[in-house]
Amino acid sequence: MEEHGHHEMEGTPLGCHSHIKLLKINREHLVTNIRNTQCLVDNLLENGYFSAEDAEIVCACPTKPDKVRKILDLVQSKGEEVSEFFLYVLQQLEDAYVDLRLWLSEIGFSPSQLIRTKTIVNTDPVSRYTQQLRHQLGRDSKFMLCYAQKEDLLLEETYMDTLMELVGFNNENLGSLGGLDCLLDHSTGVLNEHGETVFVFGDAGVGKSMLLQRLQSLWASGRLTSTAKFFFHFRCRMFSCFKESDMLSLQDLLFKHFCYPEQDPEEVFSFLLRFPHTALFTFDGLDELHSDFDLSRVPDSCCPWEPAHPLVLLANLLSGRLLKGAGKLLTARTGVEVPRQLLRKKVLLRGFSPSHLRAYARRMFPERTAQEHLLQQLDANPNLCSLCGVPLFCWIIFRCFQHFQTVFEGSSSQLPDCAVTLTDVFLLVTEVHLNRPQPSSLVQRNTRSPAETLRAGWRTLHALGEVAHRGTDKSLFVFGQEEVQASKLQEGDLQLGFLRALPDVGPEQGQSYEFFHLTLQAFFTAFFLVADDKVSTRELLRFFREWTSPGEATSSSCHSSFFSFQCLGGRSRLGPDPFRNKDHFQFTNLFLCGLLAKARQKLLRQLVPKAILRRKRKALWAHLFASLRSYLKSLPRVQSGGFNQVHAMPTFLWMLRCIYETQSQKVGRLAARGISADYLKLAFCNACSADCSALSFVLHHFHRQLALDLDNNNLNDYGVQELQPCFSRLTVIRLSVNQITDTGVKVLCEELTKYKIVTFLGLYNNQITDIGARYVAQILDECRGLKHLKLGKNRITSEGGKCVALAVKNSTSIVDVGMWGNQIGDEGAKAFAEALKDHPSLTTLSLAFNGISPEGGKSLAQALKQNTTLTVIWLTKNELNDESAECFAEMLRVNQTLRHLWLIQNRITAKGTAQLARALQKNTAITEICLNGNLIKPEEAKVFENEKRIICF
């Protein structure tokens, strides 16, 4: 009967019925769908519609449906205004009465002016929990975790976005990401509509955790463009704290180990299960999750109410078997891969560009004098700038600079002005930490030397090293009270800021600690291996097992990951470790090379017996030499284009970094001899500008001419500057997709015009403007052997285009010019047309996607009548029409050397196509005219089926 009444009301204007009658007719519908009675009672009390006695009567009802019926009885008995207010509460508190949204929409309820003035209090558990989460995340993300615990930096004042790049499944560049909001939107960079995980990856220290902290801060303050009502943040390394016997329900994981609802947790969890799309999860550092727990022994799916091991819950959350539809943002270091079916987007963090670095310097040093002093020192040392491209290292260097300013107030604080290694940076920050408790006023200035500082802090450093080594050995990054006590760390040591305390996360109570960054743990691990006299040479070198030869199985890794492909949607646990990233081992090796370098011996002799130091140094060098020979010999080689090409892998970059840390010319010469090729391919290795310092250190000893391919990396202008020692021997220089600006091109111009040996210059997809185009033109003018020039997808307009075209016209060696994806327009096209006339060498020209109209097309067609060298011209994605087609048809009746004419995605119709087809009757040289994507209908294209050289579809 009541159900019939409900349907009877559908589509009937509310004004025709009283509010009391509406509640009567829909009584059972309301009884069924109202879950939260307390919120109704609270609002009726707040506005004086219910007395305390009314509230007690409702509370005395034994079941929720009985409570709803009693509220309805009381509301209806109090008249129209109270009934209308009752409906107003249902309308305003959408989360509390989500099941009534459709019904409220159907009845077209609109409150009167009187009712709109009434106060609505939201005591709904779901809404309260959202506010609780916002408060907690806002508090947790307010301060940037600083390397000295006594200092807190406001995140709002120190955070800066880094270069964020959308990439495809195979890490191909899809363009830059506009900002953090774009991470979660549904229109930018989506690879898989069914995927739920946004995967953010990048090298250690590039800012992944800071990005998540900023995301939390924005969500907590309501500034994030997201509909998420719940935000759960987990650090993957914390899951390593759980024992194999630990069992948790999903509700316990979310509430007891993150944030427990202040009221009605069952109601909150029920809402989350019903509407998982209202939740956003962030999982930080998947590569830092290591456990012996075997997920292959447990079912693929699990029930949200049944207890399971926390790693099972994590795996099923990531795979979507739990809370399917919830948004997930996952971070990991470069090298970790996630199954495609889970991915929604992939975002690569690139670190600071030169402009980011200068902006960050201004933010960290608002005082003008200090700011200018710092920037002058950075400009004088590209090597230091390259290190600062990694936000973590930049922050450490800047904080050390600030410390020197404070300690030596009134004097000029100075950053190193020579080659700086990562070991130098971490020794510096160690010295700063240890000197924090020392007097720093002008009256009591601390004058201890670095050696004295380290000697005074020997006990602390050794204890920290013991903690770090124990964790690194097991790939663990969180330490309990027992590990800290076993190393004899004292309370004062913990206050120095190397270790920071964490909130309780495991099932057992007790304080946990972590180093402020993985790289610091690696540094102290290396320090322990060098300084502890009980460490054997075998143990000293054990992390070098990560230096596997290309093609070797990864089973020799120091520690295998707990994760299997099965848990994330793959088929088998067997085979290579899907999470091969072992940067903590690689950084340990790097710091070992740095600490045992000749330059550090005087410092370390204060701490380590001379004989032990000599023995360890000898063992490291012997192993380093043997590893280098073996690895370089095993690199894949191929004969291509007249070159003996060697394709280096990312491990080769780690070797270069270790060699650079030694600052040993002997090791550099050995590595250079081992290359044994004249073409070194380092494309897609995620090399950064600092790696160019290491590469130059080795190639400086390579005395033959060399082709160098560094396409698709992250070098920027600082990287180009660091390559300066190499340019005297580089004949092929491929620097495409590297964030290079006009500043970097200027360096190239200055260097390449000195030696004039370059034959190939690749600068595709950078940030070069007309200014840089002029430098490129100068290179082409002065380097008479330059044959291949790739300048596509930059920011070059007609002015820059004319400069390049003039240089092409004057060149007798150039054979291939790529200008795709610029904006040279008709003026630029006319300049290239002039260059084409009677050109002696040019065979391939791409002017695709350049805004060229029929006017520019006509000039090019006319010029080709006077050209006998060009065989390929690409004019794809311009604005050419039938008039242009007619001009090219006339050209084809004269030109008998052109082989490929690409006019794809222009505005040519069947009429223009017919003219081109007729011209082919008098041209036997051309092999194809590509017209795909023009204004030609399929039925019109059939006319040209017999002419195989016309390609319409």
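Placement of Cβ uses the backbone N, Cα and C atoms for every residue, glycine included.
Don't expect the noted substitutions in this model, because it carries the original residues.
Residues or ranges marked as domain 'CARD' in Swiss-Prot: 15-107.
The domain 'NACHT' annotation in Swiss-Prot covers 196-531.
As annotated by Swiss-Prot, ATP binding site applies to GLY202, ASP203, ALA204, GLY205, VAL206, GLY207, LYS208, SER209. Mapped onto three states, the DSSP output places VAL206 (ATP binding site) in coil.
What Swiss-Prot notes for the natural variant SER884 to Ala is this: In strain: Czech II. If you draw a 10 Å sphere around the CB of SER884 (variant position), it holds 26 other CB atoms from the protein chains shown.
Across the fold, the C-alpha of GLY202 (ATP binding site) and the C-alpha of SER884 (variant position) stand 47 Å from each other. Of all the binding-site residues listed (GLY202, GLY205, GLY207), GLY205 has the fewest other CB atoms within 10 A of its CB. ALA204 (ATP binding site) sits 53 Å from SER884 (variant position), taking the C-alpha atoms as the reference points. Looking just at the domain 'CARD' (15-107), the mean pLDDT is 91. In sequence order, ARG333, LEU349, GLY351, VAL390, PRO391, LEU392 are the residues of the same chain, not among GLY202, ASP203, ALA204, GLY205, VAL206, GLY207, LYS208, SER209, whose CB sits within 8 A of the CB centroid for the ATP site. It is 51 Å from the Cα atom of GLY207 (ATP binding site) to that of SER884 (variant position). Around ASP203 (ATP binding site), the C-beta neighbours below 8 angstroms that are at least 6 residues distant in the chain are ARG333, THR334, GLY351, VAL390, ASP583, ASN686, CYS688. Within 10 Å of the Cβ of LYS208 (ATP binding site) there are 23 other Cβ atoms, across all protein chains.
Across the domain 'CARD' (15-107), DSSP classifies residues as 70 helix, 0 strand, 23 coil.
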